[in-house]
Amino acid sequence: MVAFAGLTSKLTNLGNSAVGGVGGALQGVNTVASNATLQKNILLGTGDSLSVDAQAKASKESDANGAKLIAMQAQETMKKQTMDVLNAIQAGKEDSTNKKISATATNAKGISY
């Protein structure tokens, strides 16, 4: 029963981590979008020039890179969470196997011929 409670606790913590990770990723996306809008508005107010165009291009590339990094981080977080759940399941199975072996050994001690 203790192993089940521990597994339940691990799964609950994992779920909370998933919600926090996705929330953080979404917040990052909103920050990138907000920065892009701000840069666009600043650039629109400065007029046309090669340096303004270069800055706009650099900002766009930087925002695209930031979005890729956020997506990569979210993907890796999901992979880690999956591995954590699989490890918790495996640990529960190993615990059950160890208990069965121990009980069999204890019962065998009482057998005499």
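Including glycine, each Cβ sits where the backbone N, Cα and C put it.
Swiss-Prot gives this note for the published mutagenesis G23 to A: No effect.
According to Swiss-Prot, the mutagenesis experiment A54 to E carries this note: No effect. Using a 10 Å radius centred on the Cβ of A54 (mutagenesis position) and all shown protein chains, the other Cβ atoms total 10.
The number of other Cβ atoms within 10 Å of the Cβ belonging to K93 (mutagenesis position), over all protein chains shown, comes to 11. K93 to I appears in Swiss-Prot as a published mutagenesis result, with the remark: No effect.
Non-local contacts of E94 (mutagenesis position) by the CB criterion (under 8 A, 6+ apart in sequence, same chain) are absent. Among the sequence features in Swiss-Prot, the mutagenesis site E94 to K is noted as follows: Affects the regulatory function.
For the recorded site, D95 (mutagenesis position), the DSSP three-state label reads helix. According to Swiss-Prot, the experimentally introduced change D95 to S is described as follows: Affects the secretion function.
What Swiss-Prot says about the mutagenesis result for I111 to P is this: Affects the secretion function. Every protein chain shown contributes to the tally, and the Cβ of I111 (mutagenesis position) ends up with 6 other Cβ atoms within 10 Å.
You'll find the Cα of D95 (mutagenesis position) roughly 25 Å from the Cα of I111 (mutagenesis position).
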